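> Below are the features I grabbed from Swiss-Prot:
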| type | residues | note |
| --- | --- | --- |
| BINDING | Asp226 | Mg(2+) binding site |
| DOMAIN | 135-290 | domain 'RNase NYN' |
| MUTAGEN | Asp141 to Asn | Abolishes RNase activity |
| MUTAGEN | Asn144 to Ala | No change in RNase activity |
| MUTAGEN | Cys157 to Ala | Does not inhibit antiviral effects |
| MUTAGEN | Arg214 to Ala | Abolishes RNase activity |
| MUTAGEN | Asp225 to Ala | Loss of pre-miRNA RNase activity, IL17A mRNA instability and antiviral effects; when associated with A-226 |
| MUTAGEN | Asp226 to Ala | Loss of pre-miRNA RNase activity, IL17A mRNA instability and antiviral effects; when associated with A-225. Loss of IL1B mRNA instability; when associated with N-141 |
| MUTAGEN | Cys306 to Arg | Loss of interleukin IL17A mRNA instability. Reduces weakly pre-miRNA RNase activity. Attenuates miRNA silencing activity. Does not inhibit binding to Japanese encephalitis virus (JEV) and dengue virus (DEN) RNAs and weakly attenuates antiviral effects. Loss of HIV-1 antiviral activity |
| MUTAGEN | Lys311 to Gly | Inhibits transcriptional activity; when associated with G-312 |
| MUTAGEN | Cys312 to Gly | Inhibits transcriptional activity; when associated with G-311 |
| MUTAGEN | Lys317 to Gly | Inhibits transcriptional activity; when associated with G-318 |
| MUTAGEN | Cys318 to Gly | Inhibits transcriptional activity; when associated with G-317 |
Amino acid sequence: MSGPCGEKPVLEASPTMSLWEFEDSHSRQGTPRPGQELAAEEASALELQMKVDFFRKLGYSSTEIHSVLQKLGVQADTNTVLGELVKHGTATERERQTSPDPCPQLPLVPRGGGTPKAPNLEPPLPEEEKEGSDLRPVVIDGSNVAMSHGNKEVFSCRGILLAVNWFLERGHTDITVFVPSWRKEQPRPDVPITDQHILRELEKKKILVFTPSRRVGGKRVVCYDDRFIVKLAYESDGIVVSNDTYRDLQGERQEWKRFIEERLLMYSFVNDKFMPPDDPLGRHGPSLDNFLRKKPLTLEHRKQPCPYGRKCTYGIKCRFFHPERPSCPQRSVADELRANALLSPPRAPSKDKNGRRPSPSSQSSSLLTESEQCSLDGKKLGAQASPGSRQEGLTQTYAPSGRSLAPSGGSGSSFGPTDWLPQTLDSLPYVSQDCLDSGIGSLESQMSELWGVRGGGPGEPGPPRAPYTGYSPYGSELPATAAFSAFGRAMGAGHFSVPADYPPAPPAFPPREYWSEPYPLPPPTSVLQEPPVQSPGAGRSPWGRAGSLAKEQASVYTKLCGVFPPHLVEAVMGRFPQLLDPQQLAAEILSYKSQHPSE
């Protein structure tokens, strides 16, 4: 069927048609022109190679593929070739099954598992043989066992049978019973013997052995059967089942003495039941299972499993075995914490990029330079502010010795809260610079925490505090809100400066029930007017001086509190009251801190 306008019909590929069928049908649409014969041969060779590679990926060998292609032809479609390969592979598998492989293949080993081991052609040993090979040989003193079962009056052969059966039930295969040969004679009233046929049955099974005995001049000559018993048990590294201690044999040879002490298994008969002790060598010796084994069982297999299982609440103090817990020794939490504390290395001082530790003088000078730079920024900002400017209720405050603060999200300098608290600062927690650098909001929260530590609960009136005195060009237009709350809201935008020195509180303030209640605002003053500088402590410095020296000490104290904890600054400035150089004081503070690490 030809297409419209004389075009050749285009063969559509069905979804089930393979790639090779589509290429074969496409190549059969027309004979190639003479100029394309070479290209067609190369294409057919490439197509054949692709077919071979495809079938080899499916697991068929090159020999099988070529034999099938010779049988069906090179132009055979993929499905036909694949069907023939399946039949050929099935026949090959039958041939392999009928003809045994002379060299068995090695087992596959997972990647990283090392070299594969040679196949073990020997059949695995049964579980009973493995169990019996781990058990010690048993040598039974037949005369002692029979007389014990007969209550020392009758030679009861049934007692020997009970003992032998007990060891057979436990998996022992090497059992030997020694009995004097004269016990095979007919019983007499003075020598009663019961169940004598058991001796012959055990002898047929090669379990019982008769020791030699004979009559000489009408008298019975009996060999010492105990020496047979101890000697065989010693040479076979087994155990001796008897209630006799063989004192005479212990004195003959020293190795026998030790062997009898360690390998003697005593027993009891309770109503035709053979019962050896569970602890043959005493309470602190091995158990009966380990006593009868060549290699003792591990502790996990010996211990009795805990009846509570996973619900056990005794922890590491439980004396029973928990298979779900790791076998390594466990320690308590306190012991682990102590071990970790001993293993953890001490913290070394931080180093700079060149690997050198910063000296105290360079560290203090750099920090003080940053503090002075922030103070200059605050002065510039305050000088640019005009008294008449008003930004929708927002107020900018200025003091000559203030420190510049950035809004939330910016970077600022640390701020010392010593001027707001007239009490001693030894009990205040140290506020890190990272916490105070996050902005005025975090400053308010830090100061709230500091005041909360001193004041206790909301219902407890704390000690009198020096209030924060705000300077506003608008006088009473500011609402009477909490000092820090109004301060935080008024400084929400732009850069502001917080004064470092404040005038003392008025002589009489009404007591506040809560620390957040505001103090009455002072009379309005000009923004550019510099307030009188007061030293900390309402006109009295902590070092007992007044005047210009106290003012200079207060300034140095304020700067150092922005770098070091206040209690360290007070301690060092108290020791060196005449020293006013910030760098030297910083070096002394670092030296004092190294000498008193606990403070």
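Yeah, the Cβs are placed from backbone N, Cα and C, and that goes for glycine too.
For the listed features, I'd like the structural context: burial, neighbours, distances.
DSSP assigns Asp226 (mutagenesis position) to a helix.
In the three-state DSSP reading, Asp141 (mutagenesis position) counts as strand.
Its Cβ placed at the centre, Cys157 (mutagenesis position) has 26 other Cβ atoms within 10 Å.
Remark: Arg214 (mutagenesis position) has Arg220, Val221 as non-local neighbours, by Cβ distance under 8 Å and separation of at least 6 in sequence. According to DSSP, Arg214 (mutagenesis position) is assigned to a strand segment.
Using a 10 Å radius centred on the Cβ of Asp225 (mutagenesis position) and all shown protein chains, the other Cβ atoms total 20.
Long-range Cβ neighbours of Asp226 (mutagenesis position) (same chain, at least 6 residues apart, Cβ-Cβ under 8 Å): Asp141, Asp244, Tyr246, Asp248, Leu249.
Under 8 Å, Cβ to Cβ, and six or more positions away along its own chain, Cys306 (mutagenesis position) finds Cys312, Cys318, Phe320, Phe321, His322. Mapped onto three states, the DSSP output places Cys306 (mutagenesis position) in coil.
When other Cβ atoms within 10 Å of the Cβ of Lys311 (mutagenesis position) are tallied across all protein chains shown, the result is 7.
A 10 Å cutoff on Cβ-Cβ distances gives Lys317 (mutagenesis position) a total of 9 other Cβ atoms nearby, all chains included. A helical conformation is recorded for Lys317 (mutagenesis position) in the three-state DSSP classification.
Residue density at Cys318 (mutagenesis position): 13 other Cβ atoms are found within 10 A of its Cβ, drawing on all protein chains shown.
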> If you draw a 10 Å sphere around the Cβ of Asp141 (mutagenesis position), how many other Cβ atoms fall inside it, taking every protein chain shown into account?
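For Asp141 (mutagenesis position), the count of other Cβ atoms within 10 Å is 27.
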> Rounded to the nearest angstrom, how far is the Cα of Asp225 (mutagenesis position) from the Cα of Asn144 (mutagenesis position)?
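Taking the Cα atoms only, Asn144 (mutagenesis position) lies 11 Å from Asp225 (mutagenesis position).
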> Which residue among the mutagenesis positions Asn144, Cys312 has the fewest other Cβ atoms within 10 Å of its Cβ, if you could check?
Cys312
> When DSSP is mapped onto helix/strand/coil, what comes out for Cys157 (mutagenesis position)?
helix
> Given Lys317 (mutagenesis position) and Lys311 (mutagenesis position), what distance in Å do their CA atoms have, once rounded to a whole number?
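That separation, Cα to Cα, works out to 14 Å.
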